[in-house]
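Per Swiss-Prot, the feature domain 'GRAM' maps to 1-84. According to Swiss-Prot, the experimentally introduced change Y170 to A is described as follows: No effect on interaction with NEDD4. Recorded in Swiss-Prot as a mutagenesis result, Y200 to A carries the remark: Abolishes interaction with NEDD4. For Y252 to A, Swiss-Prot lists a mutagenesis experiment annotated as follows: No effect on interaction with NEDD4.
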Amino acid sequence: MALNKNHSEGGGVIVNNTESILMSYDHVELTFNDMKNVPEAFKGTKKGTVYLTPYRVIFLSKGKDAMQSFMMPFYLMKDCEIKQPVFGANFIKGIVKAEAGGGWEGSASYKLTFTAGGAIEFGQRMLQVASQASRGEVPNGAYGYPYMPSGAYVFPPPVANGMYPCPPGYPYPPPPPEFYPGPPMMDGAMGYVQPPPPPYPGPMEPPVSGPSAPATPAAEAKAAEAAASAYYNPGNPHNVYMPTSQPPPPPYYPPEDKKTQ
């Protein structure tokens, strides 16, 4: 969290050279509480614009306030909540910790009140982007605003490896690399690689059979009887189990006439 290091002399917002503005809202009020030694810049209510980038929240004050800009990186924020009171405007609150060389020390409770609306939209997007940043993902639309019409400006997109070096003269060091690691390597070590499918056996060859004999009514009846007694397994539809062939019945001899016996 840095104090007065993200604004230009012309009143624009300065973001890192690999970041861009994902979302912004005007008519926002910023207040601080729970500080042991309150610096002059943290006293009172600050009015201005809040900006969301892929890795931090930046508040830009209007007028000649002692706090011209205030930056909160996600990895130093905790206990963030979106509140919808019955009376009054919706707001976002949480706790932020100072970073080394940020212009102040300790921690503080902050409250961002959206007097003209937008707290829910901004808060939900902030939580989503913070979660993506913690996993090393690039948020959707991270490079959507190359220039802000209000005079604010952003720097070019990030380099190929996803990490962002500071531009010349940037007033504070980048966060430790463990907070925003690059995208994970997609190799076998991930544990989610599916095994290759089994080899395709190819089309089934027709069975080899001898020369077909002319069909007769007796042969067709016997084949129909064998098919009726076959067993079909739905789990193995390519095989049909046939009963073992039985010997033919003995020939039929009509009984002799008793008169001839």
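Just so it is clear, glycine is given a Cβ too, placed from its N, Cα and C backbone atoms.
Modelled residues match the original; the substitutions are not represented.
In the domain 'GRAM' (1-84), the DSSP tally of helix, strand and coil residues is 6 helix, 41 strand, 37 coil.
Over the domain 'GRAM' (1-84) the predicted model carries a mean pLDDT of 88.
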